[in-house]
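Structure record follows, encoded as structure tokens.
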Amino acid sequence: MVRPLNCIVAVSQNMGIGKNGDFPWPMLRNEFKYFQRMTTTSSVEGKQNLVIMGRKTWFSIPEKNRPLKDRINIVLSRELKEPPQGAHFLAKSLDDALKLIEQPELADKVDMVWIVGGSSVYKEAMNQPGHLRLFVTRIMQEFESDTFFPEIDLEKYKLLPEYPGVLSEVQEEKGIKYKFEVYEKKG
């Protein structure tokens, strides 16, 4: 079964997603709650969502919050020999992770698959064939960053006018405006 892949990211106007292993902007509590809700809520009873992230993204999560709870966590790394403490699975590449999800032990347990970073993992996911959705929080100002989100190819990805459970109006926290967008590529 080929499942749709979902990427979720918050990105500043200059496409920044990280700085020194953290977000370039101050903590936006409601934006974080949106991330938690979207990546955790399964639409199928008895199944869990699964999150895939690179090694640096994993270690950027405060230890007390690892693994991301109520989700199956896969960490990608070519260097690590075993899953980092708290992670459920380790895979060498996104392709390997996607194959792992279709193995009998996981196939029946997984509902939605979410890619949660970082840059190279997003890039690889966005170039995958097939059905992809990008859940993008547009932080409506620039922040100094050292990690960036790949350009969204609007020939392939269509911005959806609305999406269930996603607010369409501009949000504001700590004087920072942002809005939620959903892009889709049918593959």
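Positions of Cβ are set from backbone N, Cα and C atoms, glycine also.
Some features that Swiss-Prot has for this protein:
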type	residues	note
BINDING	ALA10, 16-22, 55-57, 77-79, 117-124	NADP(+) binding site
BINDING	GLU31, PHE32, LYS33, TYR34, PHE35, GLN36, ARG71	substrate binding site
BINDING	THR137	methotrexate binding site
DOMAIN	4-185	domain 'DHFR'
VARIANT	PHE23 to Leu	In MQ19-97
VARIANT	ASP96 to Asn	In MQ19-97
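Projection of Swiss-Prot feature records onto the structure.
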residue : record                    : DSSP class
ALA10   : NADP(+) binding site      : strand
GLY18   : NADP(+) binding site      : strand
LYS33   : substrate binding site    : helix
LYS56   : NADP(+) binding site      : helix
ASP96   : variant position          : helix
GLY118  : NADP(+) binding site      : coil
GLU124  : NADP(+) binding site      : helix
THR137  : methotrexate binding site : strand
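Cα of TYR34 (substrate binding site) to Cα of ARG78 (NADP(+) binding site): a span of 30 Å. Listed recorded positions: PHE23, PHE32, TYR34. The one with the lowest count of other Cβ atoms within 10 Å of its Cβ is PHE32. PHE32 (substrate binding site) sits 19 Å from LYS56 (NADP(+) binding site), counting Cα to Cα.
Residue with the densest Cβ environment among the binding-site residues LYS33, LYS56, ARG71, ARG78: ARG71, by other Cβ atoms within 10 Å. Spanning the residues GLU31, PHE32, LYS33, TYR34, PHE35, GLN36, ARG71 that the record associates with binding substrate, the maximal Cα-Cα distance equals 18 Å. When the neighbouring Cβ atoms lying within 10 Å are counted for each of the recorded positions (GLU31, ASP96, GLU124), the highest count belongs to GLU31. Spatially close to GLY118 (NADP(+) binding site) yet at least six residues away along the chain are ILE17, GLY18, MET53, GLY54, LYS56, THR57, THR147, judged by Cβ distances under 8 angstroms.
Distance noted between the C-alpha atoms of PHE23 (variant position) and ALA10 (NADP(+) binding site) is 9 Å. GLN36 (substrate binding site) sits 19 Å from GLY21 (NADP(+) binding site), counting Cα to Cα. Ranking the recorded positions GLU31, ARG71, ASP96 by Cα distance from ARG78 (NADP(+) binding site) puts ASP96 first. The shortest Cα-Cα distance from PHE35 (substrate binding site) to any of the recorded positions (ASP96, VAL121, GLU124) is found for VAL121.
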